[in-house]
Amino acid sequence: MTVLKIISWNVNGLRAVHRKGFLKWFMEEKPDILCLQEIKAAPEQLPRKLRHVEGYRSFFTPAERKGYSGVAMYTKVPPSSLREGFGVERFDTEGRIQIADFDDFLLYNIYFPNGKMSEERLKYKLEFYDAFLEDVNRERDSGRNVIICGDFNTAHREIDLARPKENSNVSGFLPVERAWIDKFIENGYVDTFRMFNSDPGQYTWWSYRTRARERNVGWRLDYFFVNEEFKGKVKRSWILSDVMGSDHCPIGLEIEL
């Protein structure tokens with residue numbers, strides 16, 4: 001039996017978090033796979049030591065727009081293939097999608113859109129959700145096991161944010177967004193963190209504006225999901241809430257293969 005440790009983190013700028021000790025943390029944590037969201041850089045804008053980390057293969061999927069969005073993956077064992085989109089141009093150009101084939105499972109590293117900016121962006125977010133669900137269902141229905149990680153930009157239930165009442169009309173906790181997560185789960189996917197932890201006060205994002213983190217006024221926006229058939233392989237799912245450097249903290253998953 002092999003235990004695989006996967007970490008997911010919205011770093012809110014890879015160059016910024018690098019200046020705050022990212023590589024030291026990475027080398028101490030030693031995940032088998034590290035998925036990053038919101039890297040805000042193309043590979044050529046990154047220092048060499050971020051592009052080439054000893055013992056890892058790295059894959060960068062930047063947005064076409066400079067300094068925006070983008071996802072990355074560092075992995076000890078290279079995937080047999082890596083797909084960077086759903087085949088829908090308006091979603092695939094924003095650097096939000098990596099789908100890596102590790103033979104035993106497909107790993108989706110996704111930075112889901114934020115719907116706060118405008119009605120138009122909320123519509124884009126919901127359409128992105130549906131394109132993702134269609135893609136992951138197709139893979140799962142063909143017999144693949146899947147792990148989905150990343151920043152979903154939505155808190156699912158009242159337990160998943162500190163102030164649900166005040167935020168019921170705010171994107172990130174709108175009924176329509178929460179209903180999509182319900183639908184996702186009904187399609188046969190499991191929120192792995194809630195397999196192990198049913199406590200309130202468990203968050204992964206805190207606003208920079210109001211010293212929210214020291215008061216733990218946060219939201220749980222980052223998730224590891226697996227398909228129902230694969231959940232027996234999940235040994236642990238946790239939040240690394242003491243890791244600083246971004247407005248999000250990392251989350252972890254251990255699976256036994």
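Just so it is clear, glycine is given a Cβ too, placed from its N, Cα and C backbone atoms.
Just the original residues are modelled here, none of the noted substitutions.
Listed features, source Swiss-Prot:
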BINDING   ASN12, GLU38  Mg(2+) 1 binding site
MUTAGEN   ASP151 to Asn  Loss of DNA uridine endonuclease and 3'-5' exonuclease activities. Has weak AP endonuclease activity
BINDING   ASP151, ASN153, HIS248  Mg(2+) 2 binding site
ACT_SITE  ASP151  active site, proton donor/acceptor
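Cα-Cα distances to ASP151 (mutagenesis position) place GLU38, HIS248 within 10 Å, out of the binding-site residues ASN12, GLU38, HIS248. Other than the site residues ASP151, ASN153, HIS248, same-chain residues with C-beta atoms no more than 8 angstroms from the centre of those residues' C-beta atoms, the Mg(2+) 2 site, are ASN10, GLN37, GLU38, TYR111, PHE112, ASN114, GLY150, PHE152, THR204, TRP205, LEU221, ASP222.
Calculated from their C-alpha atoms, the gap between HIS248 (Mg(2+) 2 binding site) and GLU38 (Mg(2+) 1 binding site) amounts to 11 Å.
Between the listed binding-site residues, namely ASN12, ASN153, the fewest other CB atoms within 10 angstroms of a CB are found at ASN12.
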